[in-house]
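Okay, so here's the structure we're looking at.
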Amino acid sequence: MPKEKYEPPDPRRMYTIMSSEEAANGKKSHWAELEISGKVRSLSASLWSLTHLTALHLSDNSLSRIPSDIAKLHNLVYLDLSSNKIRSLPAELGNMVSLRELHLNNNLLRVLPFELGKLFQLQTLGLKGNPLTQDILNLYQEPDGTRRLLNYLLDNLSGTAKRITTEQPPPRSWIMLQEPDRTRPTALFSVMCYNVLCDKYATRQLYGYCPSWALNWDYRKKAIIQEILSCNADIVSLQEVETEQYYSFFLVELKERGYNGFFSPKSRARTMSEQERKHVDGCAIFFKTEKFTLVQKHTVEFNQLAMANSEGSEAMLNRVMTKDNIGVAVLLELRKESIEMPSGKPHLGTEKQLILVANAHMHWDPEYSDVKLVQTMMFLSEVKNIIDKASRNLKSSVLGEFGTIPLVLCADLNSLPDSGVVEYLSTGGVETNHKDFKELRYNESLTNFSCHGKNGTTNGRITHGFKLQSAYESGLMPYTNYTFDFKGIIDYIFYSKPQLNTLGILGPLDHHWLVENNISGCPHPLIPSDHFSLFAQLELLLPFLPQVNGIHLPGRR
């Protein structure tokens, strides 16, 4: 960070005076810079209404103070306050996070507000000619002194981690969507989906707005496990779980609370030494053993599938096969104690009920929309194979009127709701010429992943055969990923209809709280990941028991 190239203002500050003819023709004036000079002692309050300004030149005046209202100029990237008589700076200056240059040379500054450390995009900080304390000067004069000084200020902004824990964000509200069906056998269970931000990705280069102590895994993991445990979900799907942390932290903590789990690291782990392998991240699924028993577990390696199904496609080999993302799936059996019978009906027992829970983390790069879409197709194809194979081993009485095993799919898809990935999942398929394929030649290999099979008729469309619905319908969650330069929905919980329904979901974090606290991105000392967790309560509709003379009887095994 910053990712965009910064172009400083032209020092000549050339201007053009609009002619009367241009004005008569309705030409609009545009000026993004303002210079005020002439030994000015105070500034008009109307200056702070010019929020369109990107550069403000106030050097060589007689200003002794800068009002806090300067923070209203939120588009400023350049601010020159050099050669004035400024003795102190307002803390609100730290909220001007768009600043790339801040010139404070030749003033009377003895100290700097710690809030200045929030200016993580600042590239130039001029402090020469100020009677600053020696510790600040020492940092500033080191190589890469501006960055070191800003990091020091940010890390000390809140004093210690202890002090910040008293200002917790407001609880996220629970949104009820519908009541459970009391007319038939059902089972209620809850699902959490959460990208916990792996330690090796939590760097100051990516998250310069977050203090280094709040990026530290030992600090973040406490809040992460607290969030997981407070939701008390029956099924927990996590992405970006470091291998070592799965075994030494997550599995240990969650087993104590009655969970069992399954984890697989990304494919690169297989080529690494044991020491390196510890730091590879992957996907994990945890489930409460009082509610489910494990029947099968599966790992889906997308690069292996790409290689096996390339069909001569260079794009499949050069773009998909080179990415080491994975997915995992567990086939669970619902314990009979979790089944709720209609009121007044005796609990006569039932055949075993299976459910497949899948979890995946797709490639991150926005330039690789084709890869995300192909990875999603491969994953759903493998999930369908797992379900079909497991269904063949079950009696029809177990599957009931639905004829298949229900699916819960959790994922960080790294794809927005208007993407080909989400269109594919939610509508049942996608056109082979969809724009997200970037006109690359995938057609022959994609037919392998269509529900019609390699020899089936695609009619120009790749389908998956499930009827999937998102637990979080449009508008319920404005974003699941919240960083300074990206805020959007990329995490999802899908489930198969008609066996499953959503009864309720955990709503978003209060946006007003984020704004009022000037939280421009996460992680943050109070928010441990750059993702917000998803949490939904689902209802599983179970098959009716076989009837003899109108009486329900348990199915025979």
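Glycine is treated like the rest: Cβ placed from N, Cα and C.
This is the original sequence, none of the listed changes applied.
The Cβ of Asp412 (active site, proton donor/acceptor) has Cys193, Asn195, Gln239, Glu240, Ala360, His361, Met362, Ile490, Asp491, His531 as same-chain neighbours under 8 Å, each 6 or more residues away in sequence. The active site, proton donor/acceptor annotation in Swiss-Prot covers Asp412.
Summarising the annotation, Swiss-Prot assigns substrate binding site to Glu240, Glu276, His361, Pro366, Asn414, Asn481, Phe486. In three-state terms derived from DSSP, His361 (substrate binding site) belongs to an extended strand segment. The local packing around His361 (substrate binding site), expressed as other Cβ atoms within 10 Å of its Cβ over all shown chains, amounts to 26.
Here Swiss-Prot flags Glu240 as Mg(2+) 1 binding site, drawing on similarity to another entry. DSSP assigns Glu240 (mutagenesis position) to a strand in the three-state reduction.
Under the heading Mg(2+) 2 binding site, Swiss-Prot lists Asp412.
For the mutagenesis result Glu240 to Ala, the note given in Swiss-Prot is Impairs deadenylation and decay of mRNAi-targeted mRNA.
There are 12 other CB atoms within 10 A of the CB of Pro366 (substrate binding site), with all protein chains counted. When every Cα pair among Glu240, Glu276, His361, Pro366, Asn414, Asn481, Phe486 is compared, the largest distance found for this substrate site is 30 Å. Neighbour density for Phe486 (substrate binding site): within 10 A of its CB lie 12 other CB atoms from the protein chains shown. Of all the binding-site residues given, namely Asn414, Asn481, the one with the smallest number of surrounding CB atoms inside 10 A is Asn481.
Note: Glu276 (substrate binding site) has no non-local neighbours, i.e. no same-chain residues 6+ apart with C-beta under 8 A of its own C-beta.
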